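The structure appears below as structure tokens.
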Amino acid sequence: MSEFKGCPMGHGAAPQNGDGGDSGDTGNGWHGAQMDFARDMSYGDYLGLDQILSAQHPLSPDHNEMLFIVQHQTTELWMKLMLHELRAARDGVKSDQLQPAFKMLARVSRIMDQLVQAWNVLATMTPPEYSAMRPYLGASSGFQSYQYREIEFILGNKNAAMLRPHAHRPEHLELVETALHTPSMYDEAIRLMARRGFQIDPEVVERDWTQPTQYNASVEAAWLEVYRNPSAHWELYELGEKFVDLEDAFRQWRFRHVTTVERVIGFKRGTGGTEGVSYLRRMLDVVLFPELWKLRTDL
């Protein structure tokens with residue numbers, strides 16, 4: 001019988017001693033684990049942890065500012081992954097490669113679920129605690145997140161006015177401008193349906209990509225045909241449901257944002273100059289994929 005080696009990643013290795021206890025230090029490593037990384041890449045090296053964990057620089061003396069910084073930095077990391085997945089999924093839809101796109105869209109929805117839960121951590125910050133650090137934030141606001149703006153644009157909520165907060169950083173402005181001028185995920189899905197023979201109005205298939213998604217009757221008619229006969233159009237049916245899953249998760253993320261902000265600052269104006277909760281509530285009315293929601297009434 002061959003000797004048990006355990007998981008190739010080093011987990012679950014066979015005990016080094018006869019009784020299977022915890023005293024597995026043989027002098028060469030703990031249960032066979034490599035202990036010397038003077039010449040090899042370690043966990044921290046691979047993840048760049050020195051850079052990540054030294055990127056928190058509170059400006060106030062308040063204990064709770066670290067929570068505020070870590071909350072928003074981790075959100076930006078998750079949004080980086082969302083953009084990675086959304087761009088690839090959009091490319092998949094554009095090239096008629098829907099199966100890989102389904103996995104990517106499902107992953108984005110789960111990331112949004114993660115971000116919904118993250119608001120529960122920030123909600124542990126009370127109004128007095130936030131008030132103690134708020135003066136140190138200046139005019140900085142999540143409203144200015146260029147990654148969030150890219151996500152909005154990729155999902156079809158275009159607004160050229162939202163370029164202005166990024167004008168002072170040309171490298172960020174270029175990314176947001178590119179997202180503004182590129183067909184959204186939903187635009188590519190509609191063009192895919194047209195390529196597959198559905199009767200879509202030409203002005204929708206080739207439109208001004210800088211404008212937000214608007215309801216169109218021919219698009220709803222196409223989706224209705226898909227939903228009335230899913231077995232004949234299974235890929236498009238699954239794509240439609242992936243979009244609905246994604247928007248549902250996005251709405252929950254937005255809603256939890258509203259309730260957390262109201263809990264912490266009430267109806268004060270946001271640090272970025274917006275109306276705070278009132279502005280965020282209006283954003284809840286944005287519909288990314290209008291035909292996919294309306295058809296549920298019309299089926």
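Backbone N, Cα and C define each Cβ position, glycine as well.
Over in Swiss-Prot, the protein carries these features:
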MUTAGEN   Phe68 to Ala  Abolishes catalytic activity
BINDING   Phe68, Ile69, Val70, Gln71, His72, Tyr130, Arg134, Thr271  substrate binding site
MUTAGEN   Tyr130 to Phe  15-fold increase in catalytic activity
MUTAGEN   Arg134 to Ala  Abolishes catalytic activity
BINDING   His257  heme binding site
MUTAGEN   Thr271 to Ala  Abolishes catalytic activity
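Ranked by how many other Cβ atoms sit within 10 Å of their Cβ, the recorded positions His72, Arg134, His257 place His72 at the bottom. For His72 (substrate binding site) paired with His257 (heme binding site), the C-alpha to C-alpha distance reads 12 Å. Taking the Cα of Arg134 (mutagenesis position) as the reference point, the closest of the binding-site residues Ile69, Val70, Gln71, His257 is Ile69. On a Cα basis, Phe68 (mutagenesis position) lies 9 Å away from Tyr130 (mutagenesis position). Around Tyr130 (mutagenesis position), a 10 Å sphere centred on its CB holds 21 further CB atoms from the protein chains shown.
Taking the C-alpha positions, the distance from Gln71 (substrate binding site) to the residue listed as 'heme binding site' comes to 12 Å. Cβ contacts within 10 Å of Val70 (substrate binding site), excluding its own Cβ and spanning all protein chains shown: 14. Close to Phe68 (mutagenesis position) in the fold, though at least 6 residues off in sequence, lie Leu122, Met125, Tyr130, Met133, each with a CB less than 8 Å from its CB.
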